[in-house]
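A.B. asks: Pasting the relevant annotations from Swiss-Prot:
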- 9-154: domain 'Galectin' (DOMAIN)
- ILE43 to Ala: Abolishes chitooligosaccharide binding; when associated with A-45 (MUTAGEN)
- ASN45 to Ala: Abolishes chitooligosaccharide binding; when associated with A-43 (MUTAGEN)
- ASN45, ARG64, ASN73, ARG81, GLU84, ASN138: carbohydrate binding site (BINDING)
- ARG81 to Ala: Alters binding specificity, leading to lactose binding and reduced affinity for chitooligosaccharide (MUTAGEN)
- ARG81 to Trp: Alters binding specificity, leading to lactose binding and loss of chitooligosaccharide binding (MUTAGEN)
- ASN138 to Ala: Abolishes chitooligosaccharide binding (MUTAGEN)
Amino acid sequence: MFHILRLESTVDLSEPLKDNGIIVFQSDKLDLEPSPNLGPTGIDNTNVNLINAKGDVLLHIGIRRRENAFVFNSIPYGESRGPEERIPLEGTFGDRRDPSITIFDHPDRYQIMIDYKTVYYYKKRLEGRCEKVSYKINEGQTPPFSDVLGVTVLYFANVMPRAN
């Protein structure tokens with residue numbers, strides 16, 4: 001299934017993500033220069049999130065250009081964030097003008113790929129299936145991606161050739 005996800009919005013998936021599902025966020029722009037305006041938070045942060053039916057953020061992927069970091073976390077609904085896990089941002093996207101973030105939902109972890117190359121495995125902290133995705137930015141900042149992302153949900157069983 002394909003969905004359009006606008007900056008500062010949340011979209012319901014057509015159905016909850018099934019076991020071994022894959023979500024691909026695609027942009028037609030990449031700007032890795034830090035946002036000139038840090039706004040009230042003081043942190044250059046754009047993020048995409050996988051959210052369950054209860055409103056828990058199962059996986060938060062923050063792009064913090066000024067800190068040269070991808071930040072991974074989980075956020076139980078109405079509670080504080082857990083400890084951040086980080087990897088360097090520099091060099092992950094290469095020269096691509098159509099960047100993508102792909103998340104493969106394994107039973108115990110998320111495999112995170114940037115431009116279809118695995119960069120991190122994030123151990124699941126919260127239960128539930130992804131039913132929504134969001135694309136957010138801190139107030140007053142410019143995003144590294146286009147204002148609209150394409151979101152594709154797929155499964156290996158549907159894309160792998162099968163022998164007869």
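The backbone N, Cα and C atoms fix where each Cβ goes, and this holds for glycine too.
Don't expect the noted substitutions in this model, because it carries the original residues.
Distances, neighbours, how buried they are, the whole picture for these features please.
C.D. replies: When other Cβ atoms within 10 Å of the Cβ of ILE43 (mutagenesis position) are tallied across all protein chains shown, the result is 15. According to DSSP, ILE43 (mutagenesis position) sits in a coil region rather than a helix or strand.
A 10 Å cutoff on Cβ-Cβ distances gives ASN45 (mutagenesis position) a total of 22 other Cβ atoms nearby, all chains included.
Sequence-distant contacts of ARG64 (carbohydrate binding site), defined by Cβ-Cβ distance under 8 angstroms and a gap of at least six in the same chain, are ILE43, ASP44, ASN45, PHE70, VAL71, LEU89.
Counting only residues at least six positions away in the same chain, the Cβ atoms of HIS60, ASN73, SER74, ILE75 sit under 8 Å from the Cβ of ARG81 (mutagenesis position).
Secondary structure at ARG81 (mutagenesis position), as computed by DSSP, is coil.
Around the Cβ of ASN138 (mutagenesis position), 20 further Cβ atoms fall within 10 Å across all displayed protein chains.
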A.B. asks: State the Cα to Cα distance, in Å, between ASN138 (mutagenesis position) and GLU84 (carbohydrate binding site), rounded to an integer.
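C.D. replies: Pair distance, Cα basis, whole Å: 17 Å.
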A.B. asks: Could you tell me the maximum Cα-Cα distance in Å between the residues recorded as binding carbohydrate, namely ASN45, ARG64, ASN73, ARG81, GLU84, ASN138, rounded to a whole number?
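C.D. replies: With ASN45, ARG64, ASN73, ARG81, GLU84, ASN138 as the binding residues for carbohydrate, the largest Cα distance is 17 Å.
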A.B. asks: What three-state class does DSSP give ASN138 (mutagenesis position)?
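C.D. replies: The residue in question, ASN138 (mutagenesis position), is coil (DSSP, three-state).
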